[in-house]
Amino acid sequence: MLIGKRISGRYQILRVIGGGGMANVYLAEDIILDREVAIKILRFDYANDNEFIRRFRREAQSASSLDHPNIVSIYDLGEEDDIYYIVMEYVEGMTLKEYITANGPLHPKEALNIMEQIVSAIAHAHQNQIVHRDIKPHNILIDHMGNIKVTDFGIATALSSTTITHTNSVLGSVHYLSPEQARGGLATKKSDIYALGIVLFELLTGRIPFDGESAVSIALKHLQAETPSAKRWNPSVPQSVENIILKATAKDPFHRYETAEDMEADIKTAFDADRLNEKRFTIQEDEEMTKAIPIIKDEELAKAAGEKEAEVTTAQENKTKKNGKRKKWPWVLLTICLVFITAGILAVTVFPSLFMPKDVKIPDVSGMEYEKAAGLLEKEGLQVDSEVLEISDEKIEEGLMVKTDPKADTTVKEGATVTLYKSTGKAKTEIGDVTGQTVDQAKKALKDQGFNHVTVNEVNDEKNAGTVIDQNPSAGTELVPSEDQVKLTVSIGPEDITLRDLKTYSKEAASGYLEDNGLKLVEKEAYSDDVPEGQVVKQKPAAGTAVKPGNEVEVTFSLGPEKKPAKTVKEKVKIPYEPENEGDELQVQIAVDDADHSISDTYEEFKIKEPTERTIELKIEPGQKGYYQVMVNNKVVSYKTIEYPKDE
């Protein structure tokens, strides 16, 4: 039991999240980097099987050499106590197979969005000379945001490798297997392209194109049967999209896309207006194709040689007898004429069936597939017209035969030509474009076309409330009005935005938040002793208020504390006179440190012969201090620090 086990002292296994024939996948915690990872562990049954170990390691080596947003990242590879493991990126979501089961068939636009990511990943692998060889929805992950990750390169092979496995022991899944793999050929880049076409078919229809009771029967269908039309199960599929499937799944690799990049380019342009109604993709048969030459047996050669000898001998004999026969020829000619006349009379009167074709009743082939219907007609001795005509029918499924011309049970002569009519299904109507209309207008327009199964999905959008912003199927799609459903996506207007509390936001952060939510900033400024300069002081409407995109929000930003003026302080200073000898002059220096003076400079200098009083003026800034000192004969006699005066 691996749950709870710590591998390599680093990966704590939490629970099982998946598994396959070769390995199980667990959710684990990387305790060093504090993140969730997926860890694939080779089954214990194969821990001693060198081939499986080699294939397991190849998966890590193949994927780790690739760097693409749609390929699962490989973090680590190792072995501990016969536990072989690969540590990889954890994708929180589900497999594409599970997604199709839950949501299929998908809308063509969603299907192509998914396929574009998958094909981009495979194109990157091909550029690095790696063929995946097991492309299927089970090996593709999709997260909750619709992002795709291709995984499971367990049987991927480098094209330059000398260990490419031939498919006589077929690896991969038979439902997605290319014809060349099914017949035992090499898996190439074009084999991956074939599998991509099958995946696109499954996305659009919710089903696989070929199924059967055994792997062999399915493989035979890949070899022999044409890929069915996706439109049969999803009429909303444009021809440009179906053509991608048909080209990718061509039986001969020569007729497929040359590269995955070519397929990706077609996917990106499939909904361009000039492509939506393009002609169906078909493969032109080469008129100069080599025809089979029947084998001539030895006996036939001998017979032909004998006949030639007989001709030569007869010619020689005839030459000898020629003169004798000339006399008998009128009697011979008369005898031959009598024989032919007698035979003609007998043929017309006694044996008419020898010259007249027999009567045949045309069988009823309605509801049959073309091959079965044509076979039945030919069995009755009838010729089948090469051109099959199409006709709508309310009861017979699309693609099956409806009727013949002449009609069933009509008696005709053997060898007569019969024309087949194939059902296109129930009569279809091309749905109009109702986007941009109000929901009531759209419903009326659709009802006028006969569409009664209309559902509405309401979403927030910038368009006015009640406006149709999307329709599914898209305009121009042919549908059966009495059966097919039309889904309208209708705007209920922009979603309300609940304002955040913008306090402590800088001007840049506040304006960015409002812009991201489509709100207009009305900027104001005010002094604040509490809020640092440049930050939000207040907002209007208040935090928690619901507003619509486009509304104005008034935001007041702090200018910081309001600046006070510098103040002048007057100080009276008494200077003592204390000479060593009476009558000596004393040198006085006054220094001031304030807004206008530096303590290193002399504010005032003079001489005294008696005690003196002076008034000093100091200019002090708010929050600052003033200072003065008095020196007599270079000796400090007084000094003082003065605070900024408080307001009265």
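Cβ atoms are placed via backbone N, Cα and C, with glycine included.
Although substitutions are noted, the structure shown does not include any of them.
Per Swiss-Prot, these features apply:
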BINDING   I17, G18, G19, G20, G21, M22, A23, N24, V25, K40  ATP binding site
DOMAIN    11-271  domain 'Protein kinase'
DOMAIN    356-424  domain 'PASTA 1'
DOMAIN    493-559  domain 'PASTA 3'
MUTAGEN   K40 to A  Does not support germination in response to peptidoglycan
MUTAGEN   K40 to R  Abolishes autophosphorylation and decreases spore production and biofilm formation. No phosphorylation of YezB
MUTAGEN   T162 to A  4-fold reduction in activity. Abolished activity; when associated with A-163; A-165 and A-167
MUTAGEN   T163 to A  4-fold reduction in activity. Abolished activity; when associated with A-162; A-165 and A-167
MUTAGEN   T165 to A  4-fold reduction in activity. Abolished activity; when associated with A-162; A-163 and A-167
MUTAGEN   T167 to A  4-fold reduction in activity. Abolished activity; when associated with A-162; A-163 and A-165
MUTAGEN   S214 to A  4-fold reduction in activity
MUTAGEN   T290 to A  Slightly reduced activity
MUTAGEN   T313 to A  Unchanged activity
MUTAGEN   T320 to A  2-fold reduction in activity
Binding-site residues (I17, A23), the one with most neighbouring Cβ atoms at 10 Å: A23
Listed in sequence order, residues with CB under 8 A of V25 (ATP binding site) and six or more positions away: V16, I17, G18, G19, A38, I39, K40, I41
Entry from the recorded positions list G19, K40, S214 having the most other CB atoms no farther than 10 A: K40
Rounded Cα-Cα span from A23 (ATP binding site) to S214 (mutagenesis position), Å: 24
Per DSSP, three-state class assigned to K40 (mutagenesis position): strand
The domain 'PASTA 3' (493-559), counted residue by residue under DSSP: helix, strand, coil: 10 helix, 25 strand, 32 coil
Conformational class of G19 (ATP binding site) under the three-state DSSP mapping: strand
